[in-house]
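Engineer: Just dropping this structure here.
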Amino acid sequence: MGLFNAHAVAQQRADRIATLLQSFADGQLDTAVGEAPAPGYERLYDSLRALQRQLREQRAELQQVESLEAGLAEMSRQHEAGWIDQTIPAERLEGRAARIAKGVNELVAAHIAVKMKVVSVVTAYGQGNFEPLMDRLPGKKAQITEAIDGVRERLRGAAEATSAQLATAAYNARIKSALDNVSANVMIADNDLNIIYMNRTVSEMLGRAEADIRKQLPNFDAGRLMGANIDVFHKNPAHQRHLLANLTGVHKAELNLGGRRFSLDVVPVFNDANERLGSAVQWTDRTEEHRAEQEVSQLVQAAAAGDFSKRVEEAGKEGFFLRLAKDLNSLVDTADRGLRDVSRMLGALAQGDLTQRIEADYQGTFGQLKDFSNDTAQSLSRMLGQIREAADTINTAASEIASGNAELSARTEQQASSLEETASSMEELTSTVKLNAENARQANSLAANASEVATQGGTVVQKVVSTMSSINESARKIADIIGVIDGIAFQTNILALNAAVEAARAGEQGRGFAVVAGEVRTLAQRSAAAAKEIKTLISDSVDKVENGNTLVAQAGQTMSDIVVAIRRVTDIMSEIAAASAEQSTGIEEVNSAVSQMDDMTQQNAALVEEAAAAAEAMQEQAGLLNQSVAVFRLDTPPSVVQLASARPSAPRPSAPAPLARSGMARASKARKEDGWEEF
């Protein structure tokens, strides 16, 4: 009877423990564990309380994951709206959620996706599986791992201690039932590494992966794993056997089988006597998770290299991974479209095309980048348009200046040519006037001699007959000289007329020259009149000489008349000599004025040449500026700028007929030798 009561009490206590575990499995973590019902159960109940605390912490961590999902969704929406500097508030998260948020934030900082490692235990906790082994956490979090390990050890020890009792059997049955129904993939092996337990989830998982595992392990059969050795998962199991034999804590491993990637959390199982009973393994199929990690990693690496064409494959994903893929793709797509638009516009600017604009609708930082880029292109287009119009204006002005300089150069050349011809004519006129003065001086001397002879004629009248022939010859010579003087006066008159014409052509500058030419003409006319009078007198003298032989008797009576006439001739010849001297002085002054005008014309020609060179240089610079600006395409064609001349250019006067004088030819040759070919 006492034994029966003991079994009943043990059964009741086992039921209590199983009820607590079932409530934990159902998510009822606020159920009070209570105190140990009897000595020996303290460690077990302490472990249950530690397990309850651990599960509460796991639930809190699940809430952190939900906060992470909310932050990621908000970041995705903000990125879709263009605010690419939005990040997940990692400072509000803890543990793995904070690390994932930090990785995503690094992706956001570089406008790329960040590699995000999603741990399989988070998914298992979300599904209500409380059996997976915890990672070896640092710092104070290591107490959580130790508490869970202690629970596993004490549960196994309690099961072995009560294996002979019905309560223990019931307890084990309930434990097994709980493990069978949890979502975690649990496998237990004994010390010989033979598989002694597999829950339904791990069997189903390995069954789904059987075809892939056989690619690497052809003899693998998921339906015959119970009782088999775990060596079936390894081609060379010696290393794994040694590792498990010396295992004292949680061991994490990654197993790749036929393209499948499994995460293994292995923990040794001890009884209350600290005897090794075997090992428990939590399997997690991380194939999809690993594939997602690889895709995110490739996306990050491509974006870091400037390639935004990569995307995370959305097909075949669901839940969190699907949302993550969509959000990352949306993020990269927004960055890609924005950078492509900016690249297209900058490429067009580099090619000189200022008509390109960013038309797509962006917000946030990309919106500002769009506005700044469009404003920059608009400002450049407006500035280059103004430069192009200014260059056209300068080019037109330079062309008109060059044209005006060409006309001015031609006129200056004609003026220089006329002045050179005038100078040549004045040289000849000066030479003629000097010759005329010399002849007048000689005539004056002859007239003086004739007067002296006439004065002595009274005393030598007896010699008149003998010298009549000589007088007749002298009279003929005088007549010839007077003819020459008459011709000189006529030529002087013609030259004075030509000088007046040239002075009229010179305009205002030739006014003084015209006055001098008029005086010369007056003197020439007076010389001509005097020459005519002398010619008349000489003709009369010749007639008288011819009649001298018959009038010798009358010579004495008319001698006084001859003396008076000869004195008159002497006076006239003196006047002719004085007029010739004045004429020579006037011609020299005219020649000096013409020389000064020629010098001024040459200086003007030099200034015109410099102005023409400056205008050509300005026109050339304007052309270069037009060529530089012409490579740019603007929104609107530049307006044509024309400068109206201040006055219509005067027609170029026809060049005067060249004078056939050797002096003109010599002057022209001298100009060419001095480098004045343009004038």
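Every residue, even glycine, has its Cβ placed from backbone N, Cα and C.
Pasting the relevant annotations from Swiss-Prot:
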type	residues	note
DOMAIN	171-213	domain 'PAS'
MUTAGEN	L179 to C	Signal-off mutant that does not respond to either O(2) or CO
MUTAGEN	D231 to A	Mediates wild-type responses to both O(2) and CO
BINDING	H234	heme binding site
MUTAGEN	P237 to A	Mediates wild-type responses to both O(2) and CO
MUTAGEN	H251 to A	Accelerates autoxidation
MUTAGEN	L264 to A	Locked signal-on, causing cells to tumble constantly in air and in N(2)
MUTAGEN	L264 to I or Q	Shows wild-type O(2) responses
MUTAGEN	L264 to K	Signal-off mutant that does not respond to the addition or removal of O(2). Does not bind either O(2) or CO
MUTAGEN	W283 to I	Inverted phenotype. Cannot form stable O(2) bound in vitro. Responds to CO
MUTAGEN	W283 to V	Does not respond to the addition or removal of O(2). Responds to CO
DOMAIN	333-385	domain 'HAMP 5'
DOMAIN	390-619	domain 'Methyl-accepting transducer'
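Buried or exposed, and what's around them? Tell me for each listed feature.
Structural biologist: This prediction places the mean pLDDT of the domain 'PAS' (171-213) at 79.
According to DSSP, D231 (mutagenesis position) sits within a helical segment.
Long-range Cβ neighbours of H234 (heme binding site) (same chain, at least 6 residues apart, Cβ-Cβ under 8 Å): Q240.
Of all Cβ atoms in the shown protein chains, 15 besides its own fall within 10 Å of the Cβ of P237 (mutagenesis position).
The C-beta environment of H251 (mutagenesis position), restricted to residues of the same chain at least 6 apart in sequence and closer than 8 Å, consists of L243, L264, D265, V266, V267.
If you draw a 10 Å sphere around the CB of L264 (mutagenesis position), it holds 17 other CB atoms from the protein chains shown.
W283 (mutagenesis position) carries a strand DSSP state (E or B). Here the Cβ of W283 (mutagenesis position) has 23 other Cβ atoms within 10 Å, regardless of which shown protein chain they belong to.
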Engineer: In the domain 'HAMP 5' (333-385), how many residues does DSSP assign to helix, to strand and to coil?
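Structural biologist: Per DSSP, the residues of the domain 'HAMP 5' (333-385) fall into 40 helix, 1 strand, 12 coil.
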Engineer: Among all the protein chains here, how many other CB atoms are within 10 A of the CB of D231 (mutagenesis position)?
Structural biologist: 14
Engineer: Any idea what DSSP makes of L264 (mutagenesis position), helix, strand or coil?
Structural biologist: strand
Engineer: Going by DSSP, is H251 (mutagenesis position) part of a helix, a strand, or coil?
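Structural biologist: For H251 (mutagenesis position) - judged by DSSP and reduced to three states - the answer is strand.
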Engineer: If I take the alpha carbons of D231 (mutagenesis position) and P237 (mutagenesis position), what is the distance between them in whole Å?
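Structural biologist: About 6 Å separate the Cα atoms of these two residues.
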